Amino acid sequence: MVKSLQLAHQLKDKKILLIGGGEVGLTRLYKLIPTGCKLTLVSPDLHKSIIPKFGKFIQNEDQPDYREDAKRFINPNWDPTKNEIYEYIRSDFKDEYLDLEDENDAWYIIMTCIPDHPESARIYHLCKERFGKQQLVNVADKPDLCDFYFGANLEIGDRLQILISTNGLSPRFGALVRDEIRNLFTQMGDLALEDAVVKLGELRRGIRLLAPDDKDVKYRMDWARRCTDLFGIQHCHNIDVKRLLDLFKVMFQEQNCSLQFPPRERLLSEYCSS
């Protein structure tokens with residue numbers, strides 16, 4: 001079996017085209033909008049939750065160009081941090097909607113969430129013909145017409161995300177697995193996982209400053225991996241970043257890139273915050 005590559009895409013300010021504003025389109029918006037992407041939504045009708053949640057500008061009668069019969073709405077105050085749609089086109093899809101004003105710009109992802117499967121397939125092949133095979137396209141409920149799949153996401157705080165994917169075979173089962181993982185974390189008690197991620201990020205940034213040369217990349221990675229393993233899930237949230245950076249400096253400079261850490265018991269007693 002050929003496997004999928006699971007990646008965490010950075011979509012901030014990237015142009016996304018979503019065709020279809022129904023129930024499935026709404027689920028896509030919940031995942032896409034928080035990424036700060038510049039999303040254009042094409043649909044003649046919208047799910048009742050879309051405007052109040054992601055597109056209040058669409059029915060803002062205070063806008064100078066507001067009209068009841070308007071076909072195109074651009075968010076005048078769009079910002080990647082505001083969790084809003086950038087543009088709404090009140091219409092069925094037309095081929096011309098693939099055009100972008102800036103010829104140097106491009107759609108990062110194109111998705112269809114419409115019940116017309118033949119039209120969805122046509123749009124898929126049109127995108128490939130116009131933009132090349134590398135264009136990322138996703139057709140809802142058609143795994144063969146998907147360059148990527150939406151999995152079941154488990155978010156712990158703002159920074160720790162876990163993706164469960166069945167590679168398009170059974171999204172619901174993926175969601176059940178996600179829920180089981182959530183329950184396991186709940187049973188394990190308060191591990192302060194987001195705090196752990198933040199502190200480990202600070203630690204990695206610090207060791208990059210202490211060992212900035214490219215030739216030191218492998219040592220930095222090996223040191224960070226070994227350090228994380230020694231503290232484990234239960235204790236990473238409590239690490240003392242400053243003390244560990246001092247330890248790194250000694251092991252890197254004075255001990256000639258040593259990976260021989262102090263015993264775990266000593267680490268937990270001397271390199272955790274009081």
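Just so you know, glycine gets a Cβ as well, placed from its N, Cα and C.
Substituted residues are absent from this model; it holds the original ones throughout.
Annotated in Swiss-Prot:
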- Gly22 to Asp: Loss of dehydrogenase activity. No effect on chelatase activity (MUTAGEN)
- Glu23, Val24, Ser43, Pro44, Asp45, Phe93: NAD(+) binding site (BINDING)
- Asp141 to Ala: Loss of chelatase and dehydrogenase activity (MUTAGEN)
- Asp141: active site, proton acceptor (ACT_SITE)
- His237 to Ala: No effect on dehydrogenase or chelatase activity (MUTAGEN)
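The subset of mutagenesis positions (Gly22, Asp141, His237) lying with their Cα within 10 Å of the Cα of Ser43 (NAD(+) binding site) consists of Gly22, given in sequence order. The mutagenesis positions shown are Gly22, Asp141, His237; of these, the one with its CA atom nearest the CA of Phe93 (NAD(+) binding site) is Gly22. Here Gly22 (mutagenesis position) is compared against the recorded positions Pro44, Asp45, Asp141, His237, and the shortest C-alpha distance is to Asp45. Taken residue by residue with DSSP, His237 (mutagenesis position) is part of a helix. Annotation: Gly22 carries the greatest number of neighbouring Cβ atoms among the recorded positions Gly22, Pro44 [cut-off 10 Å, Cβ to Cβ].
Residues Glu23, Val24, Ser43, Pro44, Asp45, Phe93 are the ones the record ties to NAD(+), and the longest Cα gap between any two of them is 17 Å. Within the same chain, residues at least 6 positions away in sequence whose Cβ sits under 8 Å from that of His237 (mutagenesis position) are Leu191, Ala192, Leu193, Asp195, Ala196, Lys199. Look at the Cβ of each of the recorded positions Glu23, Asp141 and count the other Cβ atoms within 10 Å; the largest number goes with Asp141. A sphere of 10 angstroms centred on the C-beta of Val24 (NAD(+) binding site) encloses 18 other C-beta atoms. Most buried of the binding-site residues Asp45, Phe93, judged by other Cβ atoms within 10 Å, is Phe93.
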